[in-house]
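To keep things clear, I will list the structure first and then write my remarks on it.
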Amino acid sequence: MNVAKREFIRGMMAHYRASLPPPEHSVVIHELQKRVLDIGMLAVNKAHVELFGSHVSGFCTPHSDADISLTYRNFSPWLQGMERVDEQNNKRMTRFGKEASAMGMEDVRYIRARIPVVQFTDGVTGIHCDVSIGNIGGVENSKILCAIRQVFPDFYGAYIHLVKAWGKAREVIAPERSTFNSFTVTTMALMVLQELGLLPVFSKPTGEFGELTVADAEMLLQEFKLPPIYDSLHDDDEKLGEAVFFCLQRFAEYYAKYDFSAGTVSLIHPRRHRTVYERVVRRHLELLGSRKRLEWEKHIAEHKEDGPLDENDFSASMQNETTQRPSNSPYVVEDFVNYVNCGRRVQASRVRHIQQEFNRLREMLIDKESELKFDEVFRESDTVPRFQGFEGVGTRDHRVKTFRPQ
């Protein structure tokens, strides 16, 4: 091993170790969750909050954003899109924002987007929080990612941490600049491990709508074994670092060459062709739509004041589902629990930048391995313009409501 590579591996493993949450982190996050529940109890009837995202998967740092799903008495994920239910949820989120501000949360704002969210900074920990109503998919995929990480926490953890650190430094992960979010790039990184035989392919989803379930993933992971050589990597950061570095090289090489115009990123079917993804989505939405209609009809039968069923509302609700699963966007990265295209928000104008960064990473990690410098690979860039929408300018947008302590 050349000197530059050895120093690079030391640097990346030190970076990973320094990013790990302290032993008491689970207590800190639990207390944060309790504070959010206290707010929820004031805002909705019989509130329940559930954490999801990186603090559940384990692919986090102490200061990672906290994603939280809020539900309430008689909540049903099937009714989103029904005008009266959406209006009530809007009132619930507005009350939640007011109560969050009153209880000491900072920079509180309610964004009434396709997926409404209340954002704030926790006054105790400084952790940024995103609270949405009934994010069932987010909760499920976080549990699956957690199960994946548990196979070998340091191996998967170091690899994903370094991919994300690179992505954030190089504006490949920057949703506020219309590039990827962390979950999307994590999925991309995991598909490379599947191609290397270092993670099973979740090819037999058994969900009611053709989706992968937590039980599906856990069953397959229980049977999965990494190659025997990986047993020697425990408690040896030099050997572990070499294995992680190899995977980083393959990640860079893979996506520098990958034909995104034809293929999708999928943990259910790696390199699935877009036309196949279209068929899968079509069938998924057929099943989803049938169940959704049944739930709407049931709700209206029990709540005459909300009826009759508005076909325009129902069509708009299903169109919203379709909009989240386009097959013609520059990138198609499948969310494995509901087939949402997580890469859909990347604008065509960002494709060149992203491809340049994959090429740069491949060149530095492979072509110029003997000249490796950790600081240069992870050097922060600031070349991609920020998205000037509600996430960029806040109070200028009518969809954003800010709250200040009374």
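From the backbone N, Cα and C atoms, a Cβ is placed for every residue, glycine too.
If you look up Swiss-Prot, you'll see Ser54, Ser64, Asp65, Gly138, Val139, Glu140, Asn141, Ser142, Lys164, Lys168, Asn181, Ser182, Phe183 marked as UTP binding site. Within the same chain, residues at least 6 positions away in sequence whose Cβ sits under 8 Å from that of Val139 (UTP binding site) are Glu50, Phe52, Val56, Ser69.
The Mg(2+) binding site annotation in Swiss-Prot covers Asp65, Asp67 and rests on experimental evidence. Spatially close to Asp67 (mutagenesis position) yet at least six residues away along the chain are Leu51, Phe52, Gly53, Ser54, His55, Cys129, Asp130, Ser132, Asn135, Gly138, Ser142, judged by Cβ distances under 8 angstroms.
Swiss-Prot documents Asp67 to Ala as a published mutagenesis change and attaches the note Causes growth arrest of the procyclic form. Complete loss of catalytic activity; when associated with 2-N--H-25 DEL.
The Cβ of Asn141 (mutagenesis position) lies under 8 Å from the Cβ of Phe52, Phe183, Asp335, Phe336, Val337, each on the same chain and at least six residues away in sequence. Listed in Swiss-Prot is the mutagenesis experiment Asn141 to Ala, annotated as follows: Partial loss of catalytic activity; when associated with 2-N--H-25 DEL.
While the structure shown retains the original residue, Swiss-Prot records the mutagenesis experiment Asn181 to Ala or Asp with this note: Complete loss of catalytic activity; when associated with 2-N--H-25 DEL. The Cβ of Asn181 (mutagenesis position) has Ile173, Pro175, Cys342, Arg345 as same-chain neighbours under 8 Å, each 6 or more residues away in sequence.
Phe183 (mutagenesis position) falls within a helix when secondary structure is assigned with DSSP. Among the sequence features in Swiss-Prot, the mutagenesis site Phe183 to Ala is noted as follows: Complete loss of catalytic activity; when associated with 2-N--H-25 DEL.
Where Swiss-Prot documents Asp335 to Ala as a mutagenesis experiment, the accompanying text is: Complete loss of catalytic activity; when associated with 2-N--H-25 DEL. The 10 Å shell around the Cβ of Asp335 (mutagenesis position) contains 23 further Cβ atoms across the protein chains shown.
Asn338 (mutagenesis position) falls outside any helix or strand according to DSSP and counts as coil. Its own atom aside, the Cβ of Asn338 (mutagenesis position) has 22 Cβ atoms within 10 angstroms in the protein chains shown. Looking at Swiss-Prot, the entry for mutagenesis of Asn338 to Ala says: Partial loss of catalytic activity; when associated with 2-N--H-25 DEL.
Cys342 to Ala appears in Swiss-Prot as a mutagenesis experiment; the accompanying note says: No effect on catalytic activity; when associated with 2-N--H-25 DEL. The 10 Å shell around the Cβ of Cys342 (mutagenesis position) contains 23 further Cβ atoms across the protein chains shown.
As a published mutagenesis entry, Arg344 to Ala appears in Swiss-Prot alongside the note: Partial loss of catalytic activity; when associated with 2-N--H-25 DEL. Taking a C-beta cut-off of under 8 angstroms and a sequence separation of 6 or more, Arg344 (mutagenesis position) has the following same-chain neighbours: Gln324, Arg325, Pro326, Ser329, Tyr331, Val332.
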Cα-Cα distance maximum in Å, computed over every pair in Ser54, Ser64, Asp65, Gly138, Val139, Glu140, Asn141, Ser142, Lys164, Lys168, Asn181, Ser182, Phe183 that the record assigns to UTP: 25
Distance from Asp65 (UTP binding site) back to Asn338 (mutagenesis position), taken between C-alpha atoms, in Å: 23
Residues that sit under 8 angstroms from Asp65 (UTP binding site) by C-beta distance, when 6+ apart in the chain: Gly53, Ser54, Ile127, His128, Cys129, Asp130
